[in-house]
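Student: Copying in the features that Swiss-Prot gives for the protein in this structure:
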- Glu81, Glu85, Glu89, Glu93: divalent metal cation binding site (BINDING)
- Leu83 to Tyr: No change in activity (MUTAGEN)
- Glu85 to Lys: No change in activity (MUTAGEN)
- Pro88 to Ala: Decrease in inhibitory potency on NMDA receptors, but no loss in NR2B/GRIN2B NMDA receptor selectivity (MUTAGEN)
- Glu93 to Lys: No change in activity (MUTAGEN)
Amino acid sequence: MQLYTYLYLLVPLVTFHLILGTGTLDHGDALTERRSTDATALKPEPVLLQKSSARSTNDNGKDTQMKRILKKRGNKARGEEELAEKAPEFARELAN
């Protein structure tokens, strides 16, 4: 009876020791290699952040392009040239 009790307790301990100690499962697949390849396969590729040429910001993250545009326009909401260019479009929209 004592032999069966020792085997009952010993077999799971030996099994877990072999699995965790050697890092292998059945068919000799290594746990550590599989995890590392799976982890690298799931990692997204690094995205290179580039500042858009349309927007430029200062060190505080404020939009400096809008500042320049407003300064050039004289702090008007829209430039006179821009209104003159879009006048036919506005007229068409109002007519519809």
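Heads up, residue numbers simply count up from 1 along the chain you see.
Yeah, the Cβs are placed from backbone N, Cα and C, and that goes for glycine too.
Keep in mind the model shows the original residues, not the substituted ones.
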Student: What's the CA to CA span in angstrom from Glu85 (mutagenesis position) over to Glu93 (mutagenesis position)?
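Tutor: Rounded to a whole number, the Cα-Cα distance is 14 Å.
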Student: What's the number of neighbouring CB atoms sitting within 10 A of the CB on Glu93 (mutagenesis position)?
Tutor: 9
Student: Return the count of C-beta atoms lying within 10 angstroms of the C-beta of Pro88 (mutagenesis position), excluding that atom itself.
Tutor: 9
Student: Counting only residues 6+ away in sequence within the same chain, which have a CB under 8 Å from the CB of Glu89 (divalent metal cation binding site)?
Tutor: none
